[in-house]
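Engineer: Listed in Swiss-Prot as a mutagenesis experiment, PHE71 to Val is described as follows: No effect on propilin synthesis. Defective pilus tip assembly. LYS73 to Ala or Thr appears in Swiss-Prot as a published mutagenesis result, with the remark: No effect on propilin synthesis. No effect on pilus formation. According to Swiss-Prot, the mutagenesis experiment LYS79 to Ala carries this note: No effect on propilin synthesis. Resistant to phage R17 attachment. Record note (Swiss-Prot) on the mutagenesis of VAL99 to Ala: No effect on propilin synthesis. No effect on pilus formation. Inability to support R17 phage eclipse.
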Amino acid sequence: MNAVLSVQGASAPVKKKSFFSKFTRLNMLRLARAVIPAAVLMMFFPQLAMAAGSSGQDLMASGNTTVKATFGKDSSVVKWVVLAEVLVGAVMYMMTKNVKFLAGFAIISVFIAVGMAVVGL
């Protein structure tokens, strides 16, 4: 038994929708219609929006000393992370000869320092 396969019509590539096609004027108006009432309610009732009460209890307060000891400025974890960044940056530079990888550890170290300061460690 012989089966013959045939294609009906001309095969044309299917045009994919662009990522930016989602950002149409109509979609932006729909988004604004959904967001503006919520923003107005949060503006008039900030206590409900933030769910902050004066009688709240910090359940994670007992772990602050442990976190500061593990991830603080003088901890060994931060030193090992920086050392790993330097080694990975050096190896990636040797493999690709791209200076971005070599200087990347300095940029990541700055981000870590700023992040630690923001968090309070």
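A Cβ is built for glycine as well, from the same backbone N, Cα and C atoms used for every other residue.
Where a substitution is noted, the model still shows the residue that was there originally.
Describe the structural context of these features.
Structural biologist: Taken residue by residue with DSSP, PHE71 (mutagenesis position) is part of a helix.
For LYS73 (mutagenesis position), applying a Cβ distance below 8 Å and a minimum sequence separation of six or more within one chain yields MET116, LEU121.
The C-beta environment of LYS79 (mutagenesis position), restricted to residues of the same chain at least 6 apart in sequence and closer than 8 Å, is empty.
DSSP assigns VAL99 (mutagenesis position) to a helix in the three-state reduction. The C-beta environment of VAL99 (mutagenesis position), restricted to residues of the same chain at least 6 apart in sequence and closer than 8 Å, consists of TYR93.
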Engineer: Take the Cβ of PHE71 (mutagenesis position) and count every other Cβ within 10 Å, whichever protein chain it belongs to.
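Structural biologist: I get 15 for this one.
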